[in-house]
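What Swiss-Prot shows for this protein is this:
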BINDING   E124, R126, R155, K241, R279, S300, Q304  3-dehydroshikimate binding site
ACT_SITE  H214  active site, proton acceptor
ACT_SITE  K241  active site, schiff-base intermediate with substrate
MUTAGEN   S336 to A  13-fold decrease in substrate affinity but almost no change in activity
BINDING   S336, S338, T381, K385, N406, D423, Y550, Q578, Q582  shikimate binding site
MUTAGEN   S338 to A  10-fold decrease in activity, and 9-fold decrease in substrate affinity
MUTAGEN   K385 to N  Strongly reduced shikimate dehydrogenase activity, but no change in substrate affinity
MUTAGEN   K385 to A  Strongly reduced shikimate dehydrogenase activity, but minor change in substrate affinity
MUTAGEN   D423 to N  Reduced shikimate dehydrogenase activity, but no change in substrate affinity
MUTAGEN   D423 to A  Loss of shikimate dehydrogenase activity
MUTAGEN   Y550 to F or A  100-fold decrease in activity, and 2-fold decrease in substrate affinity
Amino acid sequence: MAASSTNARLTNPPRLLSKPRLSPTSVANLRFPAADFSTRFFADSSSPRLRSVPFPVVFSDQRRRRSMEPSNVYVASNSTEMEIGSHDIVKNPSLICAPVMADSIDKMVIETSKAHELGADLVEIRLDWLKDFNPLEDLKTIIKKSPLPTLFTYRPKWEGGQYEGDENERRDVLRLAMELGADYIDVELQVASEFIKSIDGKKPGKFKVIVSSHNYQNTPSVEDLDGLVARIQQTGADIVKIATTAVDIADVARMFHITSKAQVPTIGLVMGERGLMSRILCSKFGGYLTFGTLDSSKVSAPGQPTIKDLLDLYNFRRIGPDTKVYGIIGKPVSHSKSPIVHNQAFKSVDFNGVYVHLLVDNLVSFLQAYSSSDFAGFSCTIPHKEAALQCCDEVDPLAKSIGAVNTILRRKSDGKLLGYNTDCIGSISAIEDGLRSSGDPSSVPSSSSPLASKTVVVIGAGGAGKALAYGAKEKGAKVVIANRTYERALELAEAIGGKALSLTDLDNYHPEDGMVLANTTSMGMQPNVEETPISKDALKHYALVFDAVYTPRITRLLREAEESGAITVSGSEMFVRQAYEQFEIFTGLPAPKELYWQIMSKY
């Protein structure tokens, strides 16, 4: 289904969940009436889904094979619908290759040892980075001293590398590397046929030729990628390597299609932040290897993660064909700590899942591209929370009442998307705990919420703003919505029975002292850390200030609020609470709450 914008909606409206989630910490304390919505949201048995077109998948490299459960991964590429997956699949666990880029062989030797210590499986020696290069001596040195298998790449300028010298000399160096004991060499498709013919009958038994193609503009259609694979195979390549560029995260689905059905070992990577998933999930979708850098400052291609992140953040060695994929959908999204907490939590309970960053421009096209049971659940952040509600087949009454979804679960039985909102309990409980810990006399009696009768000023009318506003209203607070666009503030205020303000009027709004201020916008988030939605002078009228931003932990708003004498509540408090609610939705297991708090205490 085509979609022209982030807010594009699916044809069928969501219905209320027949069995709403009953969390002892959330729904029991936040009962919003759903009756008002029953006339507008109705059950519909149909839902847009991509049809499947099966084809066999075979992996020829039998080293370290392991069984893969039958799976169907639906992906979309241009106008073509396809299915990744088949029965009786076997696959090769993916390797981690560390690019070594230095201007001298001595530095390269040091970096190969570092790669070994960090946990890489092999190193890519980028010869085109060397300044003073003595081929015979330098190749002998690196092959002898590297503690890991070596892949030699001498990338020319015309394929995105540094080398600008004679082409025949370049190929001679690669042949010499083979003769001296290299494990792999990388040769560009443009010259591969001629090169491979020149070494015919001379290849050592263990030696492999990787034939590579790099596209720095986009990711072609599946038909074009299939044709590219065929051309690479025709050269006599032992291993196929294709690297493309992600214009949209849905482009990665086409690369998963290629690696999943490969007849020979294939490296398929999509460059850029939108392509990060291709590098993390290659073990799941049949990729021969992925690249992990020694540190984040030195990458050989855009979007490469570090070896440390692959192993420690994403638990790369635990990812296999049957691993379920979860992720944080947003734009921006790289700042999110969700992968850190969820992946550690998954590992702590031995849950076979991986949680990744998902930079999504268009939510509808993303959900269509990744509509199989392999992609089991998502967290939604700015700007997709409201659109997410319309993309779900069924929605929890709380999320329906709020008008925003921050958690999506794919139901195992039928693949339908179920929408929830954990922002509400996360933010409200954080603010309540802040008020209770202050000993504020207005917080009694203890049997009621400390928000009762408080004036709560909510900055922002998006998904998080809606969740907090509804939660505060249910707790008996007087809610005021302040937003840059007054019309949006008014719309939310009318929906909950509150008041509306333009954000420009916030500094002059102080009908009483002891109010609660809650920022639910991205103002003050990295990298714009000096932004704040309100003047410091106006903060003296607030007893408590909450900021949903948690990167950085202490924003300018919180710093100035503390200096003004207010209680401050960090977005980390909300983040942890909503995150372990999400964990329970994703896994059906009790959340390791102490672990979540322990992890976030470091940030």
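The backbone N, Cα and C atoms fix where each Cβ goes, glycine too.
Are these features on the surface or tucked inside, and what are their neighbours?
Under the three-state DSSP scheme, S300 (3-dehydroshikimate binding site) falls in the coil class. Spatially close to S300 (3-dehydroshikimate binding site) yet at least six residues away along the chain are P99, M101, E124, R126, F291, T293, judged by Cβ distances under 8 angstroms.
The Cβ of H214 (active site, proton acceptor) lies under 8 Å from the Cβ of E159, G160, E188, A243, T244, each of these being in the same chain and 6 or more residues away along the sequence.
For K241 (3-dehydroshikimate binding site), the number of other Cβ atoms no farther than 10 Å from its own Cβ, over all displayed protein chains, is 23.
Under the three-state DSSP scheme, S336 (mutagenesis position) falls in the coil class. Taking Cβ-Cβ distances under 8 Å and a sequence separation of 6 or more, the neighbours of S336 (mutagenesis position) in its chain are I328, G330, H357, T381, T551.
There are 29 other CB atoms within 10 A of the CB of K385 (mutagenesis position), with all protein chains counted. The secondary structure of K385 (mutagenesis position), as reduced to three states from DSSP, is helical.
Sequence-distant contacts (6 or more apart, same chain, Cβ under 8 Å) of D423 (mutagenesis position) comprise K385, I402, A404, N406, G463, A464, A467, L468, M574, Q578.
D423 (mutagenesis position) falls within a helical segment according to DSSP.
DSSP assigns Y550 (mutagenesis position) to coil in the three-state reduction, placing it in neither a helix nor a strand.
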What is the interatomic distance between the Cα atoms of S338 (mutagenesis position) and R155 (3-dehydroshikimate binding site), given in whole Å?
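Distance between the two Cα atoms comes out at 37 Å.
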What are the sequence-distant neighbours of R279 (3-dehydroshikimate binding site), meaning same chain, six or more residues apart, C-beta distance under 8 angstroms?
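In sequence order, the residues whose Cβ lies under 8 Å from that of R279 (3-dehydroshikimate binding site) (at least 6 apart) are L269, T290, F291, G303, Q304, P305, L310.
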Write down the Cα-Cα distance for Q582 (shikimate binding site) and Y550 (mutagenesis position), rounded and given in Å.
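So the alpha carbons of Y550 (mutagenesis position) and Q582 (shikimate binding site) sit roughly 17 Å from each other.
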Let me spell it out: for each of the recorded positions (S338, Q582), count the other Cβ atoms within 10 Å of that residue's Cβ, using every protein chain shown. Which one has the most?
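Counting every other Cβ within 10 Å of each candidate, the maximum falls on Q582.
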Where does Q582 (shikimate binding site) sit in the DSSP three-state scheme?
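Reduced to three states, the DSSP call for Q582 (shikimate binding site) is helix.
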Count the other Cβ atoms sitting within 10 Å of the Cβ of R126 (3-dehydroshikimate binding site), across every protein chain shown.
22
List the Cα distance (Å, whole number) between R155 (3-dehydroshikimate binding site) and Q582 (shikimate binding site).
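Pair distance, Cα basis, whole Å: 45 Å.
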